[in-house]
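Engineer: What follows is a single structure, and I will ask about it in a moment.
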Amino acid sequence: MQAKIIYALSAISALIPLGSSLLAPIEDPIVSNKYLISYIDEDDWSDRILQNQSVMNSGYIVNMGDDLECFIQNASTQLNDVLEDSNEHSNSEKTALLTKTLNQGVKTIFDKLNERCIFYQAGFWIYEYCPGIEFVQFHGRVNTKTGEIVNRDESLVYRLGKPKANVEEREFELLYDDVGYYISEIIGSGDICDVTGAERMVEIQYVCGGSNSGPSTIQWVRETKICVYEAQVTIPELCNLELLAKNEDQKNASPILCRMPAKSKIGSNSIDLITKYEPIFLGSGIYFLRPFNTDERDKLMVTDNAMSNWDEITETYYQKFGNAINKMLSLRLVSLPNGHILQPGDSCVWLAEVVDMKDRFQTTLSLNILNSQRAEIFFNKTFTFNEDNGNFLSYKIGDHGESTELGQITHSNKADINTAEIRSDEYLINTDNELFLRISKEIAEVKELLNEIVSPHEMEVIFENMRNQPNNDFELALMNKLKSSLNDDNKVEQINNARMDDDESTSHTTRDIGEAGSQTTGNTESEVTNVAAGVFIEHDEL
């Protein structure tokens, strides 16, 4: 998977180049096997497994108890390939299936995107796609609640592509990559590129994704060559088409085929769980369970035996769930009750039952996402849901939305928890793939270095120059906050120096580097960390 690297401009770019992958999937720190479980009836089990010698040679049958049998492939074989080879499908049938999928997919695209513009904000730029009209890139701000553009800079608007006026002339293709099938549309007739002299163009990749009832969204936009772009648009309704429904986790999972036992012989177990929910692997032995019935709530499933004792929650639990929640947010799996996809800038209180592989309740997780782009994780078996509003107790869309209270959480703050003597630990995570923590750490390092080599007067000159010609909004905000923390420390240092030597001249506006180094030892590492933690970066600036 390709990850795009971005570099955020710092106070002195030569000293601290900051980098972070944009929406890069979080790798599972503990390698866990992933499985895709499918269920067939008695007749299919006999025909496709028991009486198919090539299949039987590729794996073995395991009795799972409760009249449940499953066929598991050997590590060196692929069950899907064997089953596909055993099915006699003609080339004409396969071609017909591909053609049908493409036609139905294109119809879905027109039905769901007709006369509706969608946008995607990536730092300085906003990308807006109005199907049948244009795909543009511009600088401005978006009211995430109303979808209205605010303060659009008309001098920074670039048309990346314009679809053909005649719908019949628009060209769609059904393509395949490492993840699965998607529908591709090439849109040309964009603005002339200053570098190449050619028209800008964009390929739009329509894929299955998002919440079952959520809106269509732009997942990412990237420039693959100069003035040539790719954009991925997720449309939940495309998941109703079999070829488009398979996601990356399913492709990488080891398939298991099980015989469906009679319902009367089984209770609540993994069959009920998997047939009611779509499992999406988040890493660290944790799955996001998305219900097929939209009236049901999302759940989190734990398959890691290391997280089986919920009466003694250790730091490992928080680390693994922190990684899993980060990936859940980056994949945009959570939808608000109004259909809005939860994204950076929103705040909410979100609850989810944590269950094991047999759908047995373990505890309840509370995810509290704050306006600061930080989030708190709480575990408590006594948390209660508001039955009318799914997983949410409250939510707020962006900075412009009004907070919508959906209910009250049991023991929702530390004071209540401590008074009631109920265990409900918290763990701080970051919703932007550790970018905030990395920036805070490197700001501390730069602040400490600048205190050693630059006088307060020289620091003021540097900041004044940056204020006059800042490279972007992020740098301006970063500079102002760093300046504030540096000034506070410099004032303390000046007072200490005055007390140590009343006779020392205060008329000098510069210091020798060697002298500065000897005078800054009063800043301990803990002090630097505390100052860095106070540096706050709003989402809009990122």
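Just so it is clear, glycine is given a Cβ too, placed from its N, Cα and C backbone atoms.
Annotation comment: Swiss-Prot describes 115-241 as domain 'MRH', evidence class sequence analysis. For Trp125, Gln137, Asp194, Arg200, Glu223, Tyr229, the entry in Swiss-Prot reads mannooligosaccharide derivative binding site. What Swiss-Prot says about the mutagenesis result for Gln137 to Glu is this: Decrease of ER lumenal misfolded protein degradation. Swiss-Prot gives this note for the published mutagenesis His139 to Ala: Decrease of ER lumenal misfolded protein degradation. Looking at Swiss-Prot, you'll find the mutagenesis Arg200 to Ala noted as follows: Decrease of ER lumenal misfolded protein degradation. No effect on interaction with CDC48, HRD3, KAR2, UBX2, HRD1 or EMP47. Under the heading of mutagenesis, Swiss-Prot lists Asn380 to Ala and annotates it as follows: Abolishes dimerization. Annotation of the mutagenesis experiment Leu393 to Ala in Swiss-Prot: Abolishes dimerization.
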Engineer: Mean pLDDT for the domain 'MRH' (115-241), rounded to an integer?
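Structural biologist: Mean pLDDT, the domain 'MRH' (115-241): 83.
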Engineer: I'd like to know which of these mutagenesis positions, His139, Arg200, is least surrounded, judged by other CB atoms within 10 A.
Structural biologist: His139
Engineer: How many whole Å apart are the CA atoms of Glu223 (mannooligosaccharide derivative binding site) and Gln137 (mutagenesis position)?
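Structural biologist: Per the Cα atoms, Glu223 (mannooligosaccharide derivative binding site) and Gln137 (mutagenesis position) stand 12 Å apart.
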Engineer: Have a look at the mutagenesis positions Gln137, Arg200, Asn380, Leu393 and say which one has the shortest Cα distance to Trp125 (mannooligosaccharide derivative binding site).
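Structural biologist: Looking at Cα distances from Trp125 (mannooligosaccharide derivative binding site), the smallest one goes to Gln137.
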Engineer: List the helix, strand and coil residue totals of the domain 'MRH' (115-241) as derived from DSSP.
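Structural biologist: Summed over the domain 'MRH' (115-241), the classes give 8 helix, 70 strand, 49 coil.
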Engineer: Of all the recorded positions given, Asp194, Glu223, Leu393, which has the fewest Cβ neighbours within 10 Å once its own Cβ is left out?
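Structural biologist: Comparing Cβ neighbour counts within 10 Å for the recorded positions Asp194, Glu223, Leu393 gives Asp194.
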Engineer: Gln137 (mutagenesis position) has how many other Cβ neighbours within 10 Å of its own Cβ?
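Structural biologist: For Gln137 (mutagenesis position), the 10 Å Cβ neighbour count is 22.
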Engineer: What's the number of neighbouring CB atoms sitting within 10 A of the CB on Tyr229 (mannooligosaccharide derivative binding site)?
Structural biologist: 21
